[in-house]
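Colleague: Take this structure, written in structure tokens, and hold onto it; I'll ask about it next.
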Amino acid sequence: MSGNPGSSLSALRPTPPERGSFPLDHDGECTKYMQEYLKCMQLVQNENAMNCRLLAKDYLRCRMDHQLMDYDEWSHLGLPEDAPGNNGKTIKDATDNK
């Protein structure tokens with residue numbers, strides 16, 4: 001006897017995340033964006049600052065571009081849409097051209 005009637009092994013099966021898998025970035029393709037975001041969060045003491053949210057957007061865009069997550073609308077991720085005429089440029093793209 002198991003000592004715990006009514007339990008089954010199927011109840012112990014892990015369930016996948018609600019929005020699908022979130023693969024690790026084994027090749028470090030988006031590490032730079034992640035580190036910039038984390039550094040920003042540290043500077044603002046983990047407050048929800050807009051400049052950090054825009055860095056998070058750059059990080060998520062990198063993950064989408066490298067097939068590390070599915071493409072999704074920014075509004076579904078709680079982030080502002082790209083400005084018209086921005087052509088999907090990131091903050092880093094804009095500052096790298098200076």
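The backbone N, Cα and C atoms fix where each Cβ goes, glycine too.
Grabbed the feature section from Swiss-Prot, which reads as follows:
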{"type": "DOMAIN", "residues": "27-70", "note": "domain 'CHCH'"}
{"type": "MUTAGEN", "residues": "Arg63 to Thr", "note": "In COX19-1; causes a respiratory-deficient phenotype because of lack of cytochrome c activity"}
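Are these features on the surface or tucked inside, and what are their neighbours?
Modeller: Summarised by DSSP class, the composition of the domain 'CHCH' (27-70) is 29 helix, 0 strand, 15 coil.
Non-local neighbourhood of Arg63 (mutagenesis position): Asp25, Cys30, Met69, each in the same chain, at least six residues away, with C-beta under 8 Å from its C-beta.
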